[in-house]
Every structure is written in C-alpha cells, then in structure tokens.
Amino acid sequence: MTDPRETVPPGNSGEETIGEAFAWLNRTVEAINREAVNHLPRELIFQVWQRSWRYWHDEQGMSESYTKYRYLCIIQKAVYMHVRKGCTCLGRGHGPGGWRPGPPPPPPPGLV
C-alpha cells in the first residue's frame, strides 16, 4: 500500500539555502512585474512599489526581502483580481504609460 501523505516535490525538500530563497524572491518579483505590465498601468505598479518600500522598509523597519514579499503579495492579488473580473487585455498590455498616454514612469529600483 502506498503512503497517502503528500510528498515534498524534488527541490523543495527544505534543503534550500537562504541565498536560494532570496534569489527565488527576486526572480518572482521580476516575473510578476513583467506580467503585471501587460494588465495594469505602469504608474500603478510603480506607486505600489514606492509605497510598499516607504511603509514596510522605511516606516516599519522591515528587511528588503520582507518588503519585496509584501509587494509581491499585493501585485499578485491585483493581477488575480484583474483577470478574475474578465481580462480583455489579450496580453498586449496598455502601452508604455499604462492606460494614460505619456512616457512610462521609472521602473521599481532593481527591477529594470
């Protein structure tokens, strides 16, 4: 009889190093930003990044990685809600300035 309990997938055995976890976080934040610009105004993404950094890092004194994690949670939820409401973007995005015309705002620091 086989064991009915879930098994840990290969590579997720708890043997990761802290460096690998931080690398995963950085890759994931960059990936969600690349996808988010196809669905959300760049201005919104930039403002969420700036406000997350200001609140979690500067005011609350949290680490850089925790700040990125909180930002990731917010942007992931925003993209999810956008798609759930019936995304009609078709992956084309909204242009360099988001929904409004004009040049794009600067990207979040470290996410060029």
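Glycine too: its Cβ is placed from the backbone N, Cα and C atoms.
Every protein chain shown contributes to the tally, and the Cβ of Y66 (mutagenesis position) ends up with 14 other Cβ atoms within 10 Å. Annotation note: Y66 (mutagenesis position) sits in a helical segment as assigned by DSSP. Here Swiss-Prot describes Y66 to A as a published mutagenesis experiment; the accompanying note says: No effect on non-dividing cells infection.
In Swiss-Prot, the entry for mutagenesis Y69 to A states: Partial loss of non-dividing cells infection. The structure shown retains the original residue.
Y71 to A appears in Swiss-Prot as a published mutagenesis result, with the remark: No effect on non-dividing cells infection.
When the mutagenesis positions Y69, Y71 are compared by the number of other CB atoms within 10 angstroms of each CB, Y69 has the fewest.
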